[in-house]
Amino acid sequence: MKMLLIHSDYLEFEAKEKTKIAEETENLKGKLDECLACFIAVEREDENNPEGTAIGAVEEIEKVANQLKVNNIVVYPYAHLSSDLSSPETAVKVLKDIESILKERGYNVLRAPFGWYKAFKISCKGHPLSELSRKIVAKEEKKEEGEESKFYLLNPETEEIIELNENNINIIKDEELLALAKHELGIREHKEHDEPPHVKFIKEKDICSYEEASDPGHFRWYPKGKLMRDLLADYVYNLVVNMGAMPVETPIMYDLGNPAIREHADKFGERQYRFRQGNKELMLRFAACFGQFMMKKDMYLLPRYLPLKLYELSTYSFRYEQRGELVGLKRLRCFTMPDMHTVCLNLEQAMEEFEKQFWECLKTGDDLNLSYSVIFRFTKDFFDEHRDWFFKIAKEYKNKYGKDVILEILPKRKHYWVGKVDIAVIDSLGRPIENPTVQIDVESAKRFDIKVHTNEGEIYPIILHCSPTGSIERVLCGLLEKAAIEAEKGNAPMLPVWLSPIQVRVIPVAERHYDYALKVAEKLRENNIRADFDDREESVSKKIRNAGKEWVPYVVVIGDEEMESDKLTVTIREKSTLKKPYKEKMTLDELIERIKKETANYPYRPLPLPIRCSLQPKFH
């Protein structure tokens with residue numbers, strides 16, 4: 001903010017004509033004698049903390065007013081003091097806040113309207129302190145000191161909860177849950193600073209890599225990686241549609257001049273992409289909340305529609321992570337977020353849906369063969385009131401998965417939710433990759449004016465936020481980290497067969513086997529199995545090694561014996577170790593049947609690469 005302060009005999013103004021950004025007001029003229037005239041330009045950087053900027057401006061105005069022994073203040077918007085102005089909405093808010101705070105402190109304040117062409121007269125007193133300029137930096141608001149969250153391990157059977165701390169944390173016997181608890185309590189291990197293995201894998205396996213011509217944390221996806229990402233998106237789509245969700249699509253950018261959009265965005269702090277276009281300040285979304293909430297606001301919602309679920313694959317979502325925090329697919333600035341929001345009539349319905357969606361989130365771990373660790377987070381009031389409900393869920397979870405859960409209790413609500421569950425995969429370095437989540441939002445319906453029309457009148461509903469898998473990139477991250485853990489145990493690392501870009505590689509021993517090998521690969525493709533045929537001029541042993549490096553689940557070697565017997569020699573990666581491949585003899589039909597059984601109920605897409613390996617291009 002820039003300010004010009006003039007100690008004046010008087011200031012008189014009259015608003016003559018509106019501009020496009022004029023505020024609506026009836027105060028079109030005014031005069032104040034013996035005043036401090038404050039000409040103010042609100043700047044773009046003030047948008048990060050409008051309240052703090054207003055407080056900083058008031059403190060500076062007050063200092064000068066006290067020096068001059070002045071009680072009359074004119075707040076006069078004056079854009080000509082800066083070439084880097086804030087949005088009109090922010091400027092009006094800051095100017096009104098300055099007026100309001102000054103009045104609260106006992107000053108007589110006249111504020112000229114924003115966005116009008118105005119005529120004004122001023123008489124400067126002409127003494128050494130009569131003309132002063134100031135640059136205002138936002139005053140940091142003092143954070144409320146309060147009780148911190150507490151973390152507990154609980155025994156669902158006895159309903160005993162044990163508060164966790166650095167001294168007793170090793171009572172947790174499950175290594176993955178222990179790693180999650182250490183992370184939550186801020187207990188860091190030395191190996192956490194190492195680079196996770198998936199960072200190497202994503203490049204080695206031709207999945208994706210950083211795009212140097214873009215902002216850090218943005219990836220380019222190669223055909224194999226794009227295929228994997230699309231398959232995961234198809235998987236989530238099928239899951240949520242079966243849950244009763246209606247897919248929608250909304251914009252990726254939003255106008256921060258909308259008060260509800262700004263307030264919701266500000267809940268997430270500074271880690272956002274914001275930019276200006278003309279007089280508008282816009283932001284790139286970090287989730288699908290904004291568009292879905294605006295859509296729900298315009299719907300005429302009736303109780304019989306509820307619970308109402310809208311789903312969007314938020315491609316792309318943006319989060320401006322600090323550069324030093326960017327780590328492969330775990331922390332990036334552009335990601336793909338499956339995002340479902342459920343409108344619930346009341347808290348009772350919301351809790352029922354929360355429970356159902358929690359189990360659907362856990363199902364994704366079963367389907368993806370990922371080991372999940374669970375932490376529930378509740379405000380103290382909510383937990384105290386619904387303790388029995390929570391322990392019922394925890395007990396059912398323990399009975400099904402044999403695992404305990406961690407519980408975080410917040411002394412009071414500081415977010416839009418009163419309860420949530422976060423589900424994490426633990427990477428090979430013992431760090432959590434938080435993926436699925438369900439949250440009970442008690443705030444956003446009112447903020448966005450989302451209403452349900454009942455016989456008794458309009459009510460604000462409860463909204464659940466749910467991402468059944470977490471971001472697609474983090475799912476891949478978790479799968480690759482799991483593969484690294486398997487490799488540490490001596491097992492052959494691999495991805496699920498349905499998600500593997502190449503499911504079968506056919507390798508001919510000699511040129512005379514090429515035609516037969518090609519027919520095998522073609523028949524596999526005809527049966528919706530992603531197969532290719534290695535016709536490169538390399539030794540058979542090197543071709544087999546290459547297939548191993550690419551984690552191909554099934555490798556078929558075709559020689560004279562295979563052609564004569566119609567029995568294929570198949571290396572099955574799932575049963576192999578790093579030192580010893582596992583091989584079986586089977587017919588082509590048996591191989592097809594085996595793969596179809598393994599991939600049943602999972603989405604399929606064809607391999608977007610030539611069937612001949614010699615024609616498949618290299619991307620780096």
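Quick reminder: no glycine exception, Cβ is built from N, Cα and C everywhere.
Taken from Swiss-Prot, the feature Zn(2+) binding site covers Cys289, His341, His465, and the record attributes it to sequence analysis. Taking all protein chains in view, 22 other C-beta atoms sit within 10 angstroms of the C-beta of His465 (Zn(2+) binding site). Mapped onto three states, the DSSP output places His465 (Zn(2+) binding site) in strand.
Using a 10 Å Cβ-Cβ cutoff, His7 (mutagenesis position) registers 21 neighbours. One mutagenesis experiment catalogued in Swiss-Prot, His7 to Ala, is accompanied by this note: Still charges Thr, no longer edits mischarged L-seryl-tRNA(Thr).
In the three-state DSSP reading, Phe13 (mutagenesis position) counts as strand. Swiss-Prot documents Phe13 to Ala as a published mutagenesis change and attaches the note Still charges Thr, 5% editing of mischarged L-seryl-tRNA(Thr).
One mutagenesis experiment named in Swiss-Prot is Asp46 to Ala, and its note says Wild-type for Thr charging and L-seryl-tRNA(Thr) editing. DSSP gives Asp46 (mutagenesis position) a helix state. Summarising the environment of Asp46 (mutagenesis position), the number of other Cβ atoms within 10 Å of its Cβ, over all protein chains shown, is 26.
Recorded in Swiss-Prot as a mutagenesis result, Tyr117 to Ala carries the remark: Isolated domain has nearly wild-type deacylation of mischarged L-seryl-tRNA(Thr), no activity on L-threonyl-tRNA(Thr). Intermediate deacylation of L-seryl-tRNA(Thr); when associated with A-131. Long-range neighbours of Tyr117 (mutagenesis position) (same chain, six or more residues apart, CB within less than 8 Å of its CB): Ala15, Lys16, Glu17, Lys18, Thr19.
Quoted from Swiss-Prot, the note attached to the mutagenesis of Lys118 to Ala states: Still charges Thr, no longer edits mischarged L-seryl-tRNA(Thr). Using a 10 Å radius centred on the Cβ of Lys118 (mutagenesis position) and all shown protein chains, the other Cβ atoms total 17. Classification of Lys118 (mutagenesis position) by DSSP places it within a strand.
Cys124 to Ala appears in Swiss-Prot as a published mutagenesis result, with the remark: Still charges Thr, 80% editing of mischarged L-seryl-tRNA(Thr), no mischarging activity. Annotation for Cys124 (mutagenesis position): spatial neighbours Ile6, His7, Ser8, Asp9, Ser130, Glu131, criterion Cβ-Cβ under 8 Å with sequence separation of six or more.
When secondary structure is read from DSSP and collapsed to three states, His127 (mutagenesis position) falls in the coil class. Annotation of the published mutagenesis His127 to Ala in Swiss-Prot: Still charges Thr, no longer edits mischarged L-seryl-tRNA(Thr), high mischarging activity; the original residue is retained in the structure shown.
Other Cβ atoms within 10 Å of the Cβ of Glu131 (mutagenesis position), summed over all protein chains shown, number 13. In Swiss-Prot, a published mutagenesis experiment is listed as Glu131 to Ala, annotated Isolated domain has almost no deacylation of mischarged L-seryl-tRNA(Thr), no activity on L-threonyl-tRNA(Thr). Intermediate deacylation of L-seryl-tRNA(Thr); when associated with A-117.
For the mutagenesis result Arg134 to Ala, the note given in Swiss-Prot is Still charges Thr, 20% editing of mischarged L-seryl-tRNA(Thr). With a cut-off of 8 Å between CB atoms and residues at least 6 apart in sequence, the same chain places Lys2, Met3, Leu5, Glu60 near Arg134 (mutagenesis position), listed in sequence order. Arg134 (mutagenesis position) carries a strand DSSP state (E or B).
One way to see the shell of the Zn(2+) site is to take the Cβ centroid of Cys289, His341, His465; the remaining same-chain residues with a Cβ within 8 Å of it are Ala287, Ala288, Gln292, Phe293, Asp339, Met340, Gln439, Asp441, Ser444, Ile463, Leu464, Cys466. It is 62 Å from the Cα atom of His341 (Zn(2+) binding site) to that of His127 (mutagenesis position).
Other Cβ atoms within 10 Å of the Cβ of Phe13 (mutagenesis position), summed over all protein chains shown, number 23.
In this structure the alpha carbons, written CA, of Cys289 (Zn(2+) binding site) and Lys118 (mutagenesis position) are 41 Å apart.
Candidates Phe13, His127, His465 (recorded positions) were compared with Lys118 (mutagenesis position); those inside 10 Å Cα-Cα are Phe13. According to its DSSP assignment, His7 (mutagenesis position) is in a strand.
Residues near His127 (mutagenesis position) in space but far in sequence (CB under 8 A, at least 6 apart, same chain), listed by position: His7. Cβ neighbour count for His341 (Zn(2+) binding site) (all protein chains, 10 Å cutoff from its Cβ): 26.
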